[in-house]
Structure formats: structure tokens, C-alpha cells
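Visitor: Before I ask anything, let me first share the structure, which is written out below as C-alpha cells.
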Amino acid sequence: MKPRPAGFVDNKLKQRVIQYLTSNKCGKYVDIGVLASDLQRVYSIDYGRRKRNAFRIQVEKVFSIISSEKELKNLTELEDEHLAKRARQGEEDNEYTESYSDDDSSMEDYPDPQSANHMNSSLLSLYRKGNPDSVSNTPEMEQRETTSSTPRISSKTGSIPLKTPAKDSEGGWFIDKTPSVKKDSFFLDLSCEKSNPKKPITEIQDSKDSSLLESDMKRKGKLKNKGSKRKKEDLQEVDGEIEAVLQKKAKARGLEFQISNVKFEDVGGNDMTLKEVCKMLIHMRHPEVYHHLGVVPPRGVLLHGPPGCGKTLLAHAIAGELDLPILKVAAPEIVSGVSGESEQKLRELFEQAVSNAPCIIFIDEIDAITPKREVASKDMERRIVAQLLTCMDDLNNVAATARVLVIGATNRPDSLDPALRRAGRFDREICLGIPDEASRERILQTLCRKLRLPQAFDFCHLAHLTPGFVGADLMALCREAAMCAVNRVLMKLQEQQKKNPEMEDLPSKGVQEERLGTEPTSETQDELQRLLGLLRDQDPLSEEQMQGLCIELNDFIVALSSVQPSAKREGFVTVPNVTWADIGALEDIREELTMAILAPVRNPDQFKALGLVTPAGVLLAGPPGCGKTLLAKAVANESGLNFISVKGPELLNMYVGESERAVRQVFQRAKNSAPCVIFFDEVDALCPRRSDRETGASVRVVNQLLTEMDGLEARQQVFIMAATNRPDIIDPAILRPGRLDKTLFVGLPPPADRLAILKTITKNGTKPPLDADVNLEAIAGDLRCDCYTGADLSALVREASICALRQEMARQKSGNEKGELKVSHKHFEEAFKKVRSSISKKDQIMYERLQESLSR
């Protein structure tokens, strides 16, 4: 019977499967289920109605057939390729034997068959010698023996019998010189020469034989030399790798001690902190005092503060002042991927410090390895914290002679595990906050010691212009100011060269003009080409040119625009341009704010003598647009205090506990940077009136804010200001004495105040320039301005200026001559038609009632 066929195969389906596979839709691996689903989806007309499982089985069968055909095809291709390679190899071997060429690569690729030919001939001769009759001399055997053992002779001598090489080959070595399929298969019967040395071998090509032997020996020598060179190179590479691994292990085994050259005089603006540090470091110089008293000296110091405030600098200054080696390690360097290796690194670190005592260990960014263990995400973090606690405790167990001081630095002290901050570990915490104006002045004087400045440089004015700047920001400011000074001097030299083109030692612009040609360029291109000319010039400046080079105050002012203080990213707001001159009217409120905030800062001794210790809080209430936020900025600027602006809703967070933590962080930041003003804008969103029904996050935020304002901890030199449009919905507990005890109502301005506001906005009629027919007093007393706030008056002046600009643009468009741009009375009349009051009569009555209720 015929074998049963494998079954019917749909050729159309087979072609579609092949098309799908070649389209790379399936990637590297093929899923039959996905393949069947895609085919049913793409070819829904043909396969859409088929059952899924049956169609999947059919697709799987087709796929197996395609796979087997592909494997067979690949096998055939490999076989053809192998045969072609064998054919090429045979052709190369034939060419080699004909030309006797010496090729190193062929020797490397193919083994030398000489030893195999010799063994075959030797075994054959020995076998023939032992049992000559048992070997049948077939024509093939005779031909093989002839080609392998018979020396090559000319046709004159005839042939040599088969038994002669068998007898002569006893104890002899053979070199086959007869060309065969394989190269180097040349045999010569040396025993013939030994038995009959006088017998000449007819026309043996001695010279060719010797050249072949020499080339064979050279080839083997080259191969040996190549092998030895490769071995030496491999050995050198291995030695280099071993040495690198050993160096890496030696480097990882222990950190190197550093000698610091920084002193306390290099740390400016932290006199109180330095005094505290000096009192704390007595045990490092006089450990016998603590030993005599039987007291364990402090071992750990935690430095915390915003980035750039000088934590690392202070640690190096401590080491430099005590003249002790410092072992600096970044916290992430301790963490390792192997379990237990991080703890081993910590132990080795402390062991190295104890063996080299007295010394200092400085762990930078310590919060990276010491998170709170209850919220740690990995067991490794908990183990590292536990190991660090153990190492800190072991320092107290060692004798008092092991003087080791551990200093940690972090930006987030609240994220550290509480066990690290107890007594005996990091029990001394030093806060480096945002420097105030006096501290900034001393920091600038310290940074500018080596800078070339004019004799009468105003450090006080520069410190006043840099609120919120920390030490790193001031250093960046000095660097930017130096760059501005260099650019200014080089531009000045170029201007001198334009006036005096004969000067050769100045930066030349002739080359630049040659490159530019005569093509007209714009102003920007001229500036770019001028800067490129400065870069291309390589001549150094002379002493005469650099004699007047120094960094002026204007260079610092120009550099202020390119340096963003770190405190601005931390929530501090710099307000260098808002003063009392920018606020019109509100004289009584300015007096109240001066007594509440400015007087305690400027006259602290008098307030302390009267027992006025707790700073007062001020609530600014009133309709929107009356200048509440502007007042807060002016107060902070006039007093020179640090200023934190908090928008009420930005502290609220959807996660439980995060809103309260944000409130705590704001007050902690203000305490670290005291004296400081905290301004809560729209405080009604943060502290709404509590009721019996509410038990949500807003209640917790109000409670947290109440405790921070007037809780168990006194807020020294932290002033609170708040602004709101709805004082009636604020929780009454916020408004009691000790918190926001002073409420100032900033209401709608009367005509006299409106006149002062208009004069302030227009800079007394100079900006924008007012025409002679404009009477600000009449505008301020107009009945249409009754409900206007300060923001409405500013919008009125702006709209009048736009009307004047529109009229001037229409005049120029019609072809008339360009006139003088001024704001006239008719422009204000047009502005009155467009600007409406932001406070309605109903709202005005409500705010008047609020003012009466607050004044009771």
C-alpha cells in the first residue's frame, strides 16, 4: 500500500503565513495563537467564520511544514557551501604544490600532513617486512606504494622494484618529494644513501630539495615565534588585568586621609556657629580633661542646612584648624550590591579611623544611607543604619585616647533615623541657615579677599541686593562678575583700537575684517563677529592694558541677572525692588507694620528691656487689589530680612500627613534663617473656620499651624504676616493674641490716597509722560473712581497709555510727521469707558461692615 499523505495543505494559507513571517510583525519568536488571530483579522473574508481552535491547528500544521522546508533548504545551502569550500581548498592546494609557495595562513588553517604520510609508509613497510605474503599487491596498492615511497627519477633510469624501498627503508626516514593531492608529501629514502653513498641518484633536484627544507624550517620557526609572541602578549594582558584588580581592591580596601588647608577665617558670616564649634572641639585637644572628669566626650556632629550654605567647608575648616587628617567619604560610596559588603565597608571605615586616631570622619549626604527604618524599602538600608549605630557606640567603648570625631552633613535632617540623633551619636546638631544681610556682607568680604576690587567698594550695598543668597551663590556671583569685567575691558580695548587703528598690541580686528569682506551685517552679526575676533586673537594682554582691570560694583549688578539663588528654589522670594516709595498712601498701615516688624529688628535691646519677646503677627485684610502683598514685600525689603512667601493652597497635599509636614518644614526653614518673615497669601484657604462636622485634612493643617505659631517651642525672630480677602471665614483661634494678634484693614483708598497712588504709578507724571491738560487731582476726585482700588488705578493709567500709543500709530500710518508721545486728558476719558471697578457697591458695603467688626 502507498503511504498515507500528510494531509491537504492550503497553498494560499501557506503563502499568507510566509508573507506574515517575512513582514517581521511577529518579531523573533512566533506565537501560533497570535499568528492565527492576526490572519483571521486581516483576512476576515476567508477565515473570519472559521472556528478559532480548528484554524489554529491548521496554521500550526502549515507553520511546521514551512519550518521543515526552511531547515532542509538551510541544510542544502550549507552542504553546497561546504562542497564549494572543499573545491576551492583543493584548487589552492594544487596551486601550492605546483608553485611551492610558502603561505603562513595556510599553515595555520590546515595541519601539516607530513607526519601522517610518514606513519602510513612506516607501518606499511613494517607490515610488509613481517608478513610479505599476506599482503596482496593490488594495482591500487602498488600505485600508492610507488607514489609514496619511490624517489622521483628521470625516464632514463626506469623504475625501481617495490621490494627495494622496503629493504632500504629499514631504520630510515622518508621525505616524499613526489607531488600528490596534499602538499608537502615528499619522501626520500635516506637509507639508500647510507647503504650506498657512492650511488648517484639520477637528476635529483638537490637545490630544490634544500630550498624546500629551508623554507619548511623557516615556516615552522615563524609559527613558533608567532605562538611565543601571542603567549607573551596574553601573559602581559593577564598580568595587567591582575594588577588592575589588585589596585582596585587596594583602593576599595581603605580610603586615603586628606590634609585640609581651610581655616575658620575662610568661613565667613557664621561667627556664632564657629563659637559653638570651638566649645565643642575642646576634647580633641585636651582629652585628659574629660577623662579626669569621667565624662564621655561628644563623638558626632550633624551639620544641616540648605544646599550651598557651607557644610562641607565647615567640616574641612574644623580639620584644618585642629590640624587633623580628615577621612572624607560620600554616603553612596558605602552602598554595595553584594549582601553584607556595605556593612563591611562601614566597619573597615571606623577601624581605619581608630587605628589612625586622632582624626575626623566626614560622611557627606548621610541621609542617603540612614533613612528611617520604619519606612525603609529594603532590608539593606535597615542593616546599614544598624551597623552605623553600632560603630558609633563602639567609639564610646574605646578608650578616651582614641580621639575620633564623626561629622555628618545633610540637607534633610528630618529624614534621618531618630536613633542616630540621640545622645552619644549625632547629639550635636549645627544648623547653617540662609545668611542675613550682615552675614552676606562678611561672606562677600571673605570671598573677595583675593579679587582685584576698587578701593571704595560698597559691600553693604551688594549684600542688600542679594537676599536669599547662600555662600555658593555668592561665589558664583563673584565668578560671573569677573567674567563681566573681562568682557567689559576687552570691549573697551576694541573701542580704543577703532579710534587708534595703528595700535598693534591690542586685539586686532584687521583679520576679522578680512574674513568678513564687504558684506553688510546686522547688529547681532557685528556683535558675534566682534566676540569671535576676541576668541581668535591669541596675543596676551600687556601689563599696561591690564593695569586698570578690576571688578567694579556695576559688574556685580550685571551678574545678578544671571545668578539664581538657591533659596529661591527652596521657597524664599527675593524682593530687591519693592520699597515704601513704590506704595502710595497707606501711611497709618505703614506705621503699624514698622512698629510690629521693623522696630524689633532695629531696636532689639529696647524691646527686650520692656519684656516684648514674642514677635507679633499681622493679618492684612481687605478687598483684592488694595496692595496687601505689596506691603508685605516692602516690609521685608526695608527691614533686610529673609522673606518666605507661602501661597495658601500650595501646602495642601492629598496624602495623609504631607500637608502638616509642609507646614512644619516652612517654620523650620524660617527658624534656621532667622530673622525671617513668613508671608501667608490667601490664608483663608489654609485656615478655614473649623466646625464639629469637619474631621479632615484641613482641620489637621489648622491645628498644626496653631501649634507652630504659638506652641511649646518659641519662635524667635520669626515674624508672621498673612493676607486675606475674607477674614470672616478664618478660624478664630488664628486671630488671638500671640498668633495673628494685629489685624490691619487695607480698604478702598479715599480721594487723597488715590491721588498719592496715581502720582506713584506715573512717577509724578514722568512715566508715562502726561500732557499739560491732565489733572491727576481731578481724576482722583472723580466720582467714577469711588470704588477703584490701587490695581484699578494702575489699569486706568495703562489703558490711557495704550490709547495714546494707538493714536500715535494711526498718525504715522496716515503719513503725518511723528509727534511727541504723551498721555492727554481725552485718553483718560477713553480709559474710563473701558476700565470698570473690581469692587461692586454690594461688596463695598460688605467690606465696610467687616471693617467695623474688626475695629471693635
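Placement of Cβ uses the backbone N, Cα and C atoms for every residue, glycine included.
According to Swiss-Prot, the feature ATP binding site maps to 305-312, 622-629. Under the heading of mutagenesis, Swiss-Prot lists TRP173 to Ala and annotates it as follows: Abolishes binding to MTREX. According to Swiss-Prot, the mutagenesis experiment ILE175 to Glu carries this note: Impairs binding to MTREX. Swiss-Prot gives this note for the published mutagenesis ASP176 to Ala: Impairs the binding of MTREX. Here Swiss-Prot describes LYS311 to Met as a published mutagenesis experiment; the accompanying note says: Loss of ATP-binding. Significant reduction in interaction with TERT and in telomerase activity. Loss of interaction with MTREX. Among the sequence features in Swiss-Prot, the mutagenesis site GLU365 to Gln is noted as follows: Decreases 60S ribosomes synthesis. Strongly decreases 60S ribosomal subunit synthesis, enhances interaction with WDR74 and increases association of WDR74 and MTREX as well as induces partial migration of WDR74 to the nucleoplasm; when associated with Q-682. Per Swiss-Prot, mutagenesis LYS628 to Met is noted as: Loss of ATP-binding. No effect on interaction with TERT, MTREX and RPL5 and on telomerase activity. Significant reduction in the level of the 60S ribosomal subunit. What Swiss-Prot says about the mutagenesis result for GLU682 to Gln is this: Decreases 60S ribosomes synthesis. Strongly decreases 60S ribosomal subunit synthesis, enhances interaction with WDR74 and increases association of WDR74 and MTREX as well as induces partial migration of WDR74 to the nucleoplasm; when associated with Q-365.
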Visitor: Fill in the CA-CA distance, GLY305 (ATP binding site) to LYS311 (mutagenesis position), as an integer in Å.
Guide: 7
Visitor: Measuring Cα to Cα, how many angstrom lie between GLU682 (mutagenesis position) and CYS309 (ATP binding site)?
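Guide: Counting only the Cα atoms, the answer is 31 Å.
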Visitor: What recorded positions in the list PRO307, CYS309, GLU365, GLY622 lie within 10 angstroms of LYS628 (mutagenesis position), counting C-alpha atoms?
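Guide: Near LYS628 (mutagenesis position), where near means Cα within 10 Å, the recorded positions are GLY622.
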Visitor: Can you give me the same-chain residues 6 or more apart in sequence from CYS626 (ATP binding site) with a CB-CB distance under 8 Å?
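Guide: The answer is VAL746, GLY747, LEU748, PRO749, THR789, GLY790, ALA791.
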Visitor: State the three-class DSSP label for GLU365 (mutagenesis position), counting H, G and I as helix, E and B as strand, and everything else as coil.
Guide: coil
Visitor: C-alpha of LYS311 (mutagenesis position) to C-alpha of PRO624 (ATP binding site): distance in Å?
Guide: 43
Visitor: Return one of helix, strand or coil for LYS628 (mutagenesis position), based on DSSP.
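Guide: Where LYS628 (mutagenesis position) sits, the three-state DSSP reduction gives helix.
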Visitor: What whole-number Å value do you get for the CA-CA distance of CYS309 (ATP binding site) and GLU365 (mutagenesis position)?
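Guide: Pair distance, Cα basis, whole Å: 14 Å.
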Visitor: Could you say whether, by DSSP, LYS311 (mutagenesis position) belongs to a helix, a strand or a coil region?
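Guide: The three-state answer is helix.
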Visitor: Quick one: Cα separation, GLY622 (ATP binding site) versus GLU365 (mutagenesis position), in Å?
Guide: 46
